[in-house]
Amino acid sequence: MSSVNANGGYTKPQKYVPGPGDPELPPQLSEFKDKTSDEILKEMNRMPFFMTKLDETDGAGGENVELEALKALAYEGEPHEIAENFKKQGNELYKAKRFKDARELYSKGLAVECEDKSINESLYANRAACELELKNYRRCIEDCSKALTINPKNVKCYYRTSKAFFQLNKLEEAKSAATFANQRIDPENKSILNMLSVIDRKEQELKAKEEKQQREAQERENKKIMLESAMTLRNITNIKTHSPVELLNEGKIRLEDPMDFESQLIYPALIMYPTQDEFDFVGEVSELTTVQELVDLVLEGPQERFKKEGKENFTPKKVLVFMETKAGGLIKAGKKLTFHDILKKESPDVPLFDNALKIYIVPKVESEGWISKWDKQKALERRSV
């Protein structure tokens, strides 16, 4: 220990060196001799000076006398002195980034209800700073408002109000608070100027984003109008069914040039093999494609399924192609015709189904039997009303 000598001078602290028969620890620490490190830390945490978390017991469930004494001291003095003390303690905790604890002390200071307006202003303003750090933006705004009621020229509160509104995506309110502080209170305040700059950048970003969305929406609308015009020009109708094939989601009817209704129409195509209960899907088929070209595409090539027994008639020369009419019947599609030629005819009226071409490929030898079983009423029932 350090001490003052007989002449009033300072004596340098001496290191404790145990002599023969002396305890290994100095007398001040002898009570910790037989305790583990965890037990020592727990014991020290009950001492206010070393306390890192609140422990209101004496270790055995009793009262922590030292802590209770400190609590009593906190409320000694005049109301403004007590409130000021809470404010100072809160400020220390705020500096240590212990925002929740600091907020609690500021709240205790306000609960004193002292009559010193400047202290109450600081307590509200400082608690607002804690709420801002804790992302409780609406509470921050409320406390700033209370502080500004006391002192309408508190620039920090305008800044915190602006920042809180900004975080809530309320740019108009954020800009209003910062602009008022800049124009009416402190034109040179760097925090306010920076906040105005941040708001301006955000406004520009949102404006650019909105303009882009409007352009894209207008472009989609223009493309939609062009596509509808192209289909009307070609006398094409579309019929929706109750249960569209999911694969149709992978294709979409479109114009080769989206902004030219006279350019080629491109269709997705559903190719049905009704006698086999199978189907194919082709994502894009030009309206200038002939029926024969589409048949060649799906039947020629190394398709093992058409080489199996019972499927030997699925070759381009041994099949017929049928398409469903608007009335629910069938037509035989000439293989030399383009789909443009077929779809534009007023009679028979062959529509698209779910915005896709739909053709039936049937072996010639099985075609009569399949046609005889075609049920017009069931075909109509498959469609949406």
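Heads up, residue numbers simply count up from 1 along the chain you see.
The backbone N, Cα and C atoms fix where each Cβ goes, and this holds for glycine too.
Looking at Swiss-Prot, you'll find the mutagenesis GLY90 to Asp noted as follows: In CNS1-1; disrupts interaction with Hsp90, temperature-sensitive defect impairing Hsp90-dependent function. Looking at Swiss-Prot, you'll find the mutagenesis CYS140 to Arg noted as follows: In CNS1-2; disrupts interaction with Hsp90, temperature-sensitive defect impairing Hsp90-dependent function. Under its mutagenesis annotations, Swiss-Prot gives ASP260 to Gly the following note: In CNS1-3; temperature-sensitive defect impairing Hsp90-dependent function; when associated with G-324 and S-330. Swiss-Prot lists GLU324 to Gly among its mutagenesis entries, and the accompanying note reads: In CNS1-3; temperature-sensitive defect impairing Hsp90-dependent function; when associated with G-260 and S-330.
Here the features listed in Swiss-Prot are placed on the structure.
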residue: GLY90; record: mutagenesis position; contacts (Cβ under 8 Å, 6+ apart): ALA102, ARG103, GLU104, LEU105, TYR106, GLY109, LEU123, ASN126
residue: CYS140; record: mutagenesis position; contacts (Cβ under 8 Å, 6+ apart): ALA128, ALA129, GLU131, LEU132, ARG160, THR161, ALA164
residue: ASP260; record: mutagenesis position; contacts (Cβ under 8 Å, 6+ apart): MET226
residue: GLU324; record: mutagenesis position; contacts (Cβ under 8 Å, 6+ apart): LEU330, VAL350, PRO351, PHE353, LYS358, TYR360, ALA379
Three-state secondary structure of GLY90 (mutagenesis position) from DSSP?
helix
